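Below: the structure, in structure tokens.
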Amino acid sequence: MASENMTPQDYIGHHLNNLQLDLRTFSLVDPQNPPATFWTINIDSMFFSVVLGLLFLVLFRSVAKKATSGVPGKFQTAIELVIGFVNGSVKDMYHGKSKLIAPLALTIFVWVFLMNLMDLLPIDLLPYIAEHVLGLPALRVVPSADVNVTLSMALGVFILILFYSIKMKGIGGFTKELTLQPFNHWAFIPVNLILEGVSLLSKPVSLGLRLFGNMYAGELIFILIAGLLPWWSQWILNVPWAIFHILIITLQAFIFMVLTIVYLSMASEEH
């Protein structure tokens, strides 16, 4: 455990606290006494999300600038494989015409993968540095284990769904889709509106909560192993779970990307 003075419950609770900023006073929030207000943001989630997004841009830009027509290096080959895989997925699932979808899918896949990958760092490494070197009261390093991050990304996808629906069908067509399906009669407009509204709103909610739930559970298992077992025996469970978690990390990034493509493809269909 990170501290001999902590009980397992204290240790687990400490690692589930975000570093928060109170926007009313622009001061850090005490995790032991959080204010009952909406005006707080998880600045650790924002920081790592932005840093990992910039890392993605820098890595891919550097590879693009150094790309050659000859024999590529190992890193360039890996990047090209990822790009080819994402591009193939877009061609298979998106049947409209848009230059935005493939770059969007690539960004989502790599960005979510990098955020998920933070879960494989030693559970106490960055929080220990933050507490003892920087004097921060709390730190969580997995942005995708924060429901605010995953729902914010899902909200961005939802806005694109609305944009493509209105762009391809027009305001009138989009309105008819909400009010005259599945029952094509004016008397069923209220029922149709409820059914289609729930169906539409469930897309971003399920998209965000699915990623959050899987990553939060994975993070919690690492914390439980570190908090409840002696340090010399943690590797017995940590190593197998970390190996299995690599699959979860990749799969969740892939699922988020695929559902985004599918939802945008459905929105782009002309009726």
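Every residue gets a Cβ built from N, Cα and C, even glycine.
So, quick note: what you're seeing has the original residues, none of the substitutions.
The note that Swiss-Prot attaches to the published mutagenesis S206 to L is: Reduced activity. A C-beta separation below 8 Å, combined with a sequence spacing of at least six in one chain, links S206 (mutagenesis position) to none of the other residues.
Swiss-Prot gives this note for the published mutagenesis L207 to Y or F: No change in activity. In the three-state DSSP scheme, L207 (mutagenesis position) falls into the helix class. All protein chains considered, the CB of L207 (mutagenesis position) has 22 other CB atoms within 10 Å.
Annotation of the mutagenesis experiment R210 to K, I, V or E in Swiss-Prot: Completely defective. Taking the Cβ of R210 (mutagenesis position) as centre and 10 Å as the limit, one finds 16 other Cβ atoms among all the protein chains shown.
Annotation of the mutagenesis experiment N214 to V in Swiss-Prot: Reduced activity. Under the three-state DSSP scheme, N214 (mutagenesis position) falls in the helix class.
Among the mutagenesis experiments that Swiss-Prot reports, N214 to H is described with the note: Completely defective. The Cβ of N214 (mutagenesis position) lies under 8 Å from the Cβ of I248, Q252, each of which sits 6+ residues away along the same chain.
Counting every protein chain shown, the number of other Cβ atoms lying within 10 Å of the Cβ of A217 (mutagenesis position) is 11. A217 to R appears in Swiss-Prot as a mutagenesis experiment; the accompanying note says: Completely defective.
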To the nearest whole angstrom, what is the C-alpha distance linking R210 (mutagenesis position) and A217 (mutagenesis position)? 11
Roughly how many Å separate the Cα of A217 (mutagenesis position) from that of L207 (mutagenesis position), to the nearest whole number? 16
